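Q: The following block contains the structure, expressed as structure tokens.
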Amino acid sequence: MTRYDSLLQALGNTPLVGLQRLSPRWDDGRDGPHVRLWAKLEDRNPTGSIKDRPAVRMIEQAEADGLLRPGATILEPTSGNTGISLAMAARLKGYRLICVMPENTSVERRQLLELYGAQIIFSAAEGGSNTAVATAKELAATNPSWVMLYQYGNPANTDSHYCGTGPELLADLPEITHFVAGLGTTGTLMGTGRFLREHVANVKIVAAEPRYGEGVYALRNMDEGFVPELYDPEILTARYSVGAVDAVRRTRELVHTEGIFAGISTGAVLHAALGVGAGALAAGERADIALVVADAGWKYLSTGAYAGSLDDAETALEGQLWA
């Protein structure tokens, strides 16, 4: 076991787990080379999500740049996980945090933010986190002393994955052929993707995004208006559109088959990864596909995504799943 002086040091170096049951072909054989899926369990970070990486990096970079001083107020638009990560770090460092988030977020995310001492300003549910971003920008303009870290355009977001997630994947899976993650702020795909492209010949970087007009929590479709400033389409090999029901179905399949209890966005990522795997299998190509489990499902139990039939879940989730 590793010893740390602070919780802020205990992020990253998350496990990479083989999905033997879900992989299209785990072993090499007469039928062709293996097509394996590997899940990077980012729910093992201190607050339970991949967002601990950029949150701590953005705060520390703002401190280094002289933007954050003792007692400062941080403002951030968030659909949940980044806010929770920032709230943890702000609590430990003595900053005040104000989060702007859609009013249709799950009760667990609200309670966690409040428990950490963050103030929540709710934006209209319509438009999801896009509306939260607009609201936060208005607040920042009228409160110039507040520091908006702005995860959608902050290079420290991308850097946290270029310097962390990417090198970890390469160390654990040097034979990696594909990397699949969700499109949200785009920081994970841009940072990890850039690192892997620089170090692995012919690696494929695949984005899972919501089908146009459908919401999947924490993900966004780049064709629906707001495009994060971090987004560079040249990093991507492909974008894979996933419907909300498919995301929920795959989330349940992951826990039933591999025992991994993941958040809803991971279902979308798994759906895309299985599509990539099916293509490799049909082409007779070896594939080692790494996918991101961005968080666990605990913060979404109240949404109804995990109870009853898929039809029940679809009804319960209507109006709740926003990017």
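Glycine is treated like the rest: Cβ placed from N, Cα and C.
Remember, predicted model here, so these are calculated numbers, not experimental data.
Reproduced below are the annotations present in Swiss-Prot:
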- Asn81, Gly184, Thr185, Thr186, Gly187, Thr188, Ser265: pyridoxal 5'-phosphate binding site (BINDING)
- Arg220 to Ala: 700-fold decrease in the rate of the first half-reaction using OPS. Affects neither the rate of the first half-reaction using OAS nor the rate of the second half-reaction using sulfide or CysO-COSH (MUTAGEN)
- Arg220: substrate binding site (BINDING)
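So that I understand the layout, could you describe where these features sit and how close they are to other parts?
A: The Cβ neighbour count for Ser265 (pyridoxal 5'-phosphate binding site), using a 10 Å radius over every protein chain in view, is 31.
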Q: With every protein chain in view, how many other Cβ atoms are within 10 Å of the Cβ of Gly187 (pyridoxal 5'-phosphate binding site)?
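A: So the number of other Cβ atoms within 10 Å of Gly187 (pyridoxal 5'-phosphate binding site) is 32.
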Q: Once the DSSP letters are reduced so that anything not helix or strand counts as coil, what is Gly184 (pyridoxal 5'-phosphate binding site)?
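A: The residue in question, Gly184 (pyridoxal 5'-phosphate binding site), is coil (DSSP, three-state).
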